[in-house]
Amino acid sequence: MAQFEWVHAAWLALAIVLEIVANVFLKFSDGFRRKIFGLLSLAAVLAAFSALSQAVKGIDLSVAYALWGGFGIAATLAAGWILFGQRLNRKGWIGLVLLLAGMIMVKLA
């Protein structure tokens, strides 16, 4: 793997943000009944994968994907709480903690 460069971390951060945007648009689309939000969601997913493809040029795929997925889930959870009033129960919080612990383990491996 090439030496770490901040540009790859920036691409990964962009991929995470775009994934969150895609998920929020998907919720707004109401099961694709509101087509513009559905299309925006698809465009954001495509852009997220494009950014992820740039990130993996300098970050191991397993690490990049774990971080992308984990931070994407955690941030989407926060967006659901802020925008839609969605809350996690105790089991949900335990799952989130396990997810974050798994991300740390993958990064340290």
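Glycine is treated like the rest: Cβ placed from N, Cα and C.
Quoted from Swiss-Prot, the note attached to the mutagenesis of Glu5 to Gln states: Decrease in spermidine excretion. Taking the Cβ of Glu5 (mutagenesis position) as reference, residues of its chain lying under 8 Å away and at least six apart in sequence are, in sequence order, Gly58.
Sequence-distant contacts of Glu19 (mutagenesis position), defined by Cβ-Cβ distance under 8 angstroms and a gap of at least six in the same chain, are Ala44, Val45, Ala48, Trp68, Gly72, Thr76. Among the mutagenesis results in Swiss-Prot, Glu19 to Gln has the note: Decrease in spermidine excretion. The residue drawn here is the original one.
Where Swiss-Prot documents Asp60 to Asn as a mutagenesis experiment, the accompanying text is: Decrease in spermidine excretion. When Cβ atoms from all protein chains are considered, those within 10 Å of Asp60 (mutagenesis position) total 13, not counting its own.
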